[in-house]
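Asker: Okay, handing you the structure first.
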Amino acid sequence: MLAFIRFLFAGLLLVISHAFAATVQDEHGTFTLEKTPQRIVVLELSFADALAAVDVIPIGIADDNDAKRILPEVRAHLKPWQSVGTRAQPSLEAIAALKPDLIIADSSRHAGVYIALQQIAPVLLLKSRNETYAENLQSAAIIGEMVGKKREMQARLEQHKERMAQWASQLPKGTRVAFGTSREQQFNLHTQETWTGSVLASLGLNVPAAMAGASMPSIGLEQLLAVNPAWLLVAHYREESIVKRWQQDPLWQMLTAAQKQQVASVDSNTWARMRGIFAAERIAADTVKIFHHQPLTVVK
């Protein structure tokens, strides 16, 4: 009798395992998991955002060795995790030590270590660094399916769609807006082919198109004048920022945004590093506040 019970139990486990089997198309091809992963390591911030959206907790995150790189809204859904280094160069040793049963990697950043990662655990390869808003939502849906939360993710995406529509209704449709990141010697315009640019476009705003095939071109003040947005939103990566120097240039006052005092600084982590459901909602909320001349929430 005991042997029979053990046989039935083993069969039940097999049925449960196959009940959770999922197959998707990732950036490498067909990807299948036979059971729901329990020990997940993510190598991009957007993947942590997606897991948080369905309350799945990763054991490891490539957080650039700084937990505050993760948005507070995302952290609220997670428990303390192990950092596995930077997104650009995650530590294979740290990842292996966690004994993951799923690694979610970025097809742009991690193609070079894909085979090495596969020696540790199954690797779901998705876009993150160079994705658009629509592609990010598709990736979130894939992640939801692979962690056994397909229905929950679909519900969260519907909620997200409704929230974004509410924020969009509070913005003047068709307003020309430009967002860019500013360093000491460089300003990068995020066009509608980038994640942030496409989030703003989804809100009904008029975002610059790609320039000469470049989705995130480095431009000068004269080129910015040619774009001439009604609103200019800037994420300053450095304290010494080229845009701050431009503001002392006589040409600056020729910008419509400058003339109307519609130049705003935004959090670089939220607007440029993070991508995902929570991140898009924060950007939408920030944009409404900016357009209505309200102070932004300080990110901690």
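Residue numbering: from 1, along the chain as shown.
Using N, Cα and C of the backbone, Cβ positions are placed for all residues, glycine too.
Nothing has been swapped: the model has the original residues at all the noted spots.
So Swiss-Prot lists the following for this protein:
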| type | residues | note |
| --- | --- | --- |
| DOMAIN | 39-295 | domain 'Fe/B12 periplasmic-binding' |
| MUTAGEN | Lys68 to Cys | No change in citrate-mediated Fe(3+) transport |
| MUTAGEN | Arg69 to Cys | NO change in citrate-mediated Fe(3+) transport |
| MUTAGEN | Glu93 to Arg | Retains 13% of wild-type citrate-mediated Fe(3+) transport |
| MUTAGEN | Glu93 to Cys | Retains 17% of wild-type citrate-mediated Fe(3+) transport |
| MUTAGEN | Glu93 to Ala | Retains 10% of wild-type citrate-mediated Fe(3+) transport |
| MUTAGEN | Arg183 to Cys | Retains 13% of wild-type citrate-mediated Fe(3+) transport |
| MUTAGEN | Glu222 to Arg | Retains 16% of wild-type citrate-mediated Fe(3+) transport |
| MUTAGEN | Glu222 to Ala | Retains 26% of wild-type citrate-mediated Fe(3+) transport |
| MUTAGEN | Glu222 to Cys | Retains 32% of wild-type citrate-mediated Fe(3+) transport |
| MUTAGEN | Arg245 to Cys | Retains 95% of wild-type citrate-mediated Fe(3+) transport |
| MUTAGEN | Trp246 to Cys | Retains 8% of wild-type citrate-mediated Fe(3+) transport |
| MUTAGEN | Gln248 to Cys | Retains 92% of wild-type citrate-mediated Fe(3+) transport |
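Would you situate these features in the structure and describe their surroundings?
Answerer: Mean pLDDT for the domain 'Fe/B12 periplasmic-binding' (39-295) in the predicted structure: 96.
Within 10 Å of the C-beta atom of Lys68 (mutagenesis position) sit 12 other C-beta atoms, taking all shown protein chains into account.
DSSP assigns Arg69 (mutagenesis position) to a helix.
Within 10 Å of the C-beta atom of Glu93 (mutagenesis position) sit 10 other C-beta atoms, taking all shown protein chains into account.
In the three-state DSSP assignment, the secondary structure recorded for Glu93 (mutagenesis position) is helix.
Listed in sequence order, the residues of the same chain lying 6 or more apart from Arg183 (mutagenesis position) and placing their CB within less than 8 Å of its CB are Tyr237, Arg238, Ser241, Ile242.
DSSP classifies Glu222 (mutagenesis position) as helix under the three-state reduction. All chains included, 9 other C-beta atoms sit within 10 angstroms of the C-beta of Glu222 (mutagenesis position).
Secondary structure at Arg245 (mutagenesis position), as computed by DSSP, is helix. Long-range Cβ contacts of Arg245 (mutagenesis position) within its own chain (separation 6+, distance under 8 Å) are none.
Sequence-distant neighbours of Gln248 (mutagenesis position) (same chain, six or more apart, CB under 8 Å from its CB) are absent.
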Asker: Just counting, how many other CB atoms are there within 10 A of the CB of Trp246 (mutagenesis position)?
Answerer: 18
Asker: Considering Cα atoms only, can you say which of Lys68, Arg69, Glu93 is the nearest neighbour of Glu222 (mutagenesis position) among these mutagenesis positions?
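Answerer: That would be Arg69, the closest of Lys68, Arg69, Glu93 to Glu222 (mutagenesis position).
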Asker: Have a look around Arg69 (mutagenesis position) and count the other CB atoms within 10 A of its CB, chains all included.
Answerer: 20
Asker: Can you tell me how far the Cα of Glu93 (mutagenesis position) sits from the Cα of Arg69 (mutagenesis position), in Å?
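Answerer: A Cα-Cα distance of 22 Å.
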Asker: May I ask for the distance between Trp246 (mutagenesis position) and Lys68 (mutagenesis position), taken between their Cα atoms and rounded to an integer number of Å?
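Answerer: About 30 Å separates the two Cα atoms.
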